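For reference, the structure is listed below as structure tokens.
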Amino acid sequence: MNFPRASRLMQAAVLGGLMAVSAAATAQTNPYARGPNPTAASLEASAGPFTVRSFTVSRPSGYGAGTVYYPTNAGGTVGAIAIVPGYTARQSSIKWWGPRLASHGFVVITIDTNSTLDQPSSRSSQQMAALRQVASLNGTSSSPIYGKVDTARMGVMGWSMGGGGSLISAANNPSLKAAAPQAPWDSSTNFSSVTVPTLIFACENDSIAPVNSSALPIYDSMSRNAKQFLEINGGSHSCANSGNSNQALIGKKGVAWMKRFMDNDTRYSTFACENPNSTRVSDFRTANCS
């Protein structure tokens with residue numbers, strides 16, 4: 001008999017059991033934790049562990065149009081995220097985030113604005129209106145998301161002027177749990193009042209909202225929150241949009257950030273806070289993230 005080998009197998013079994021117990025303990029102690037322990041592969045995949053369905057909002061209230069994506073089998077209630085596109089753009093530009101985030105345990109609404117020419121402040125107002133309507137649908141028995149949303153846990157995302165709108169939403173609504181603007185633009189770069197954990201996706205070769213006059217000074221202006229700046233190497237203004245070639249990297253970061261701060265799920269801390277150390281990233285900065 002090979003006792004050393006048997007001993008090693010027993011040690012491995014014990015270690016595996018302890019890890020399973022630890023994962024279960026994390027889920028039990030955090031009422032917001034949803035899904036299995038994350039891995040790099042699971043976060044880089046095009047879909048998470050939950051099945052996703054969607055529906056079009058029949059009567060948008062305070063914004064142009066909306067599509068809601070939601071997990072069917074997450075168990076319990078989940079947080080909600082509103083995502084708004086940029087100047088002249090429609091929700092198709094950011095729709096990839098809908099099923100991606102929903103498959104990891106969020107209710108997500110992607111919206112069209114009343115006018116494609118709306119400015120960041122208007123985009124913020126419409127984004128918050130969309131979140132209010134999600135909360136209303138959560139209380140409507142005929143709604144597909146009836147009883148599925150924890151209305152105390154909400155987040156915002158957006159691209160370009162929608163990113164600027166998301167930053168305004170974060171500044172004006174400190175109860176939001178997380179924000180993730182991509183290639184953000186606003187007439188002001190001072191968001192020093194923001195306390196909401198904020199992840200900024202920037203695009204190195206952005207000629208519409210140049211990094212050094214937009215995303216970076218916005219990041220530098222903030223000091224009261226967990227924050228992160230991730231710049232895509234060689235990326236144009238649409239480097240984080242639907243159809244981009246960086247979805248594995250950006251999706252991993254975006255999902256991990258929302259899970260860490262909207263769900264208070266520390267299983268995602270490493271993925272949310274660490275430097276990806278990828279050739280696709282030309283600049284990375286972070287502070288107060290754990």
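Any Cβ shown, glycine's included, is placed from N, Cα and C.
Nothing has been swapped: the model has the original residues at all the noted spots.
Annotated active site, nucleophile per Swiss-Prot: Ser160, in sequence order, evidence recorded as a curator's inference. Applying an 8 A CB threshold to same-chain residues 6+ apart, the list for Ser160 (active site, nucleophile) reads Pro85, Gly86, Tyr87, Ala89, Gln182, Ala183, Pro184, Trp185, Ile208, Ala209, His237.
In sequence order, Ala183, Ser214, Ala215, Gly235, Ser236, His237, Cys239 make up the list of same-chain residues 6 or more apart from Asp206 (active site, charge relay system) whose Cβ falls under 8 Å from its Cβ. Feature annotation from Swiss-Prot assigns active site, charge relay system to Asp206 (among others).
What Swiss-Prot lists as active site, charge relay system is His237 (among others). The DSSP secondary structure for His237 (active site, charge relay system) is coil. Taking the Cβ of His237 (active site, charge relay system) as centre and 10 Å as the limit, one finds 19 other Cβ atoms among all the protein chains shown.
Residues or ranges marked as poly(ethylene terephthalate) binding site by Swiss-Prot: Tyr87, Met161, Trp185. All protein chains included, Tyr87 (mutagenesis position) registers 19 other Cβ atoms within 10 Å of its own Cβ. Mapped onto three states, the DSSP output places Tyr87 (mutagenesis position) in coil.
According to Swiss-Prot, the mutagenesis experiment Tyr87 to Ala carries the following note: Displays increased enzymatic activity on PET bottle. Displays decreased enzymatic activity on PET film and on BHET.
Trp159 to Ala appears in Swiss-Prot as a published mutagenesis result, with the remark: Displays decreased enzymatic activity on PET film and on BHET. The C-beta environment of Trp159 (mutagenesis position), restricted to residues of the same chain at least 6 apart in sequence and closer than 8 Å, consists of Val84, Pro85, Gly86, Ala89, Ser93, Ile94, Pro181, Gln182, Ala183, Ser238, Ala240, Asn241. Annotation note: Trp159 (mutagenesis position) sits in a strand segment as assigned by DSSP.
For the mutagenesis result Trp159 to Phe, the note given in Swiss-Prot is Increases activity towards 1-naphthyl butyrate.
One mutagenesis experiment catalogued in Swiss-Prot, Trp159 to His, is accompanied by this note: Displays increased enzymatic activity on PET bottle and on BHET. Exhibits improved PET and PEF degradation capacity relative to wild-type PETase; when associated with F-238.
Listed in Swiss-Prot is the mutagenesis experiment Trp185 to Ala, annotated as follows: Exhibits highly impaired PET degradation capacity relative to wild-type PETase. Also displays decreased enzymatic activity on BHET.
According to Swiss-Prot, the mutagenesis experiment Asp186 to His carries the annotation: Displays increased thermostability and increased PET degradation activity by 14-fold at 40 degrees Celsius; when associated with E-121 and A-280. Non-local neighbourhood of Asp186 (mutagenesis position): Pro120, Met161, Gly164, Gly165, Leu167, Ile168, Ser214, Ile218, each in the same chain, at least six residues away, with C-beta under 8 Å from its C-beta.
Under DSSP, Cys203 (mutagenesis position) is assigned to a strand (E or B) in the three-state scheme. Under its mutagenesis annotations, Swiss-Prot gives Cys203 to Ala the following note: Displays decreased enzymatic activity on PET film and on BHET; when associated with A-239.
Looking at Swiss-Prot, you'll find the mutagenesis Cys239 to Ala noted as follows: Displays decreased enzymatic activity on PET film and on BHET; when associated with A-203. For Cys239 (mutagenesis position), the Cβ neighbour count at a 10 Å cut-off comes to 24, with all displayed protein chains included.
Swiss-Prot gives this note for the published mutagenesis Asn241 to Phe: Increases activity towards 1-naphthyl butyrate.
Quoted from Swiss-Prot, the note on mutagenesis experiment Asn241 to Ala is: Displays decreased enzymatic activity on PET film and on BHET.
Mapped onto three states, the DSSP output places Arg280 (mutagenesis position) in coil. Cβ-based neighbour count (10 Å, all protein chains) for Arg280 (mutagenesis position) stands at 17. In Swiss-Prot, a mutagenesis experiment is listed as Arg280 to Ala, annotated with the note Displays increased enzymatic activity on PET film. Displays increased thermostability and increased PET degradation activity by 14-fold at 40 degrees Celsius; when associated with E-121 and H-186.
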* **Other CB atoms, at most 10 A from the CB of Met161 (poly(ethylene terephthalate) binding site)** => 31
* Arg280 (mutagenesis position) to Cys203 (mutagenesis position) - Cα separation in whole Å -> 11
* Other CB atoms within 10 A, centred on Cys203 (mutagenesis position) -> 27
* Structure fact -> Longest inter-residue Cα distance for the poly(ethylene terephthalate) binders Tyr87, Met161, Trp185, rounded to the nearest angstrom, is 10
